[in-house]
Amino acid sequence: MSTLCLPHVMFPQHKITQQQMVDHLENLHADHPRMALAKRMIANTEVNERHLVLPIDELAVHTGFTHRSIVYEREARQMSSAAARQAIENAGLQISDIRMVIVTSCTGFMMPSLTAHLINDLALPTSTVQLPIAQLGCVAGAAAINRANDFARLDARNHVLIVSLEFSSLCYQPDDTKLHAFISAALFGDAVSACVLRADDQAGGFKIKKTESYFLPKSEHYIKYDVKDTGFHFTLDKAVMNSIKDVAPVMERLNYESFEQNCAHNDFFIFHTGGRKILDELVMHLDLASNRVSQSRSSLSEAGNIASVVVFDVLKRQFDSNLNRGDIGLLAAFGPGFTAEMAVGEWTA
């Protein structure tokens, strides 16, 4: 069975508190008739601070999709390479040991993919398999883990480098006055992570036993982008907040088939931080105590929703916690489609 090793997570230098973001929105849209409601909804996100690739004052003046794409590529190249080198070292491997590289990102576009940059910059083997994932949004990190696991199961030498990179602030639309635009502007944060999935049993971490994918039919409108001249405009249907009830039975079945116990008896969880409501729904439908998802809540509070990076940030927090060898855990993330990707396994660190 393959093992997720200690990730390396990086944040851009610019930081913004939630109060600063509220003040910014109030100044920008002083006469908005629903600003009081927006402020209450932003307070309910339970996000305290986030990191941004540019200061909020620069983001408040939309300089065009071209300029934002230049910033995206510049920061992506620099931060991804640094994170990747540290992740490979964390896994106890050499660069030449990597046989596949996966990059997840839904907040910018590059062609060739960032996978090509990493092969060149790190001097990965020329036979390295590339898998860029661009349109799975927040679920992409977990999807990358599961696709890496599929590849690793073919050969005990098939070690995989996964790099997740999200600069959601570059999708901020200061002229968008829709209520959900205000909420997303205060919810999503910027971050980069790199993590190695080792195909052998020679490292400690989250050893994957079984994975599962789930697609909710006729839910494409739940989470989507409207692509306009100014770039990506994020839209969210409130129906997504009730989607966990559909995927919870799938998680329970996966868990029981793997360990003959319900999720409530697991020792740890690595959940995507879609927002406070999503975490509350997981607690309710999996019959968990609220503190069982404390690592995800901490990630949400300290970094915001960092999309495909979330599962790796929460995984890193589990490495810093007091888990014991043999503890059983569930990893799950959710995104456009509506899509869920899940993995269950044991702690071996």
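Quick reminder: no glycine exception, Cβ is built from N, Cα and C everywhere.
Those substitutions? Not in this structure, it's all original residues.
Other C-beta atoms found within 10 angstroms of the C-beta of C138 (active site) number 27, with every protein chain shown included. The feature active site is assigned by Swiss-Prot to C138, with similarity to another entry given as support.
The mutagenesis experiment M21 to I is recorded by Swiss-Prot, whose note states: Does not affect phloroglucinol production but shows 50% decrease in activity toward lauroyl-CoA. Under the three-state DSSP scheme, M21 (mutagenesis position) falls in the helix class. Remark: M21 (mutagenesis position) has I42, R50, I56, A185, A186 as non-local neighbours, by Cβ distance under 8 Å and separation of at least 6 in sequence.
A 10 Å cutoff on Cβ-Cβ distances gives H24 (mutagenesis position) a total of 18 other Cβ atoms nearby, all chains included. Quoted from Swiss-Prot, the note on mutagenesis experiment H24 to L is: Shows reduced activity toward lauroyl-CoA and decrease in phloroglucinol production.
For the mutagenesis result A60 to L, the note given in Swiss-Prot is No change in activity toward lauroyl-CoA. In the three-state DSSP reading, A60 (mutagenesis position) counts as coil. Using a 10 Å Cβ-Cβ cutoff, A60 (mutagenesis position) registers 15 neighbours.
For the published mutagenesis S96 to R, Swiss-Prot gives the following note: 2.3-fold improvement in thermostability. Shows 80% of wild type specific activity. Listed in sequence order, the residues of the same chain lying 6 or more apart from S96 (mutagenesis position) and placing their CB within less than 8 Å of its CB are L124, P125.
Record note (Swiss-Prot), mutagenesis A181 to S: 2.5-fold improvement in thermostability. Shows 110% of wild type specific activity. The unchanged residue is displayed. When other Cβ atoms within 10 Å of the Cβ of A181 (mutagenesis position) are tallied across all protein chains shown, the result is 20.
The DSSP secondary structure for A185 (mutagenesis position) is helix. Mutagenesis annotation in Swiss-Prot: A185 to D, described as Loss of activity; the structure shown retains the original residue.
In Swiss-Prot, a published mutagenesis experiment is listed as K210 to L, annotated 2-fold increase in catalytic efficiency. Its own atom aside, the Cβ of K210 (mutagenesis position) has 16 Cβ atoms within 10 angstroms in the protein chains shown.
Over all protein chains present, the Cβ of A289 (mutagenesis position) has 9 other Cβ atoms lying within 10 Å. Look at A289 (mutagenesis position): DSSP puts it in coil. Quoted from Swiss-Prot, the note attached to the mutagenesis of A289 to R states: 1.5-fold increase in catalytic efficiency.
Comparing C-alpha positions, A60 (mutagenesis position) sits nearest to H24 among the recorded positions H24, C138, A181.
K210 (mutagenesis position) is 21 Å away from C138 (active site) when you measure Cα to Cα. Here A181 (mutagenesis position) is positioned 14 angstrom away from H24 (mutagenesis position), judged by their C-alpha atoms. Across the fold, the C-alpha of A289 (mutagenesis position) and the C-alpha of K210 (mutagenesis position) stand 24 Å from each other.
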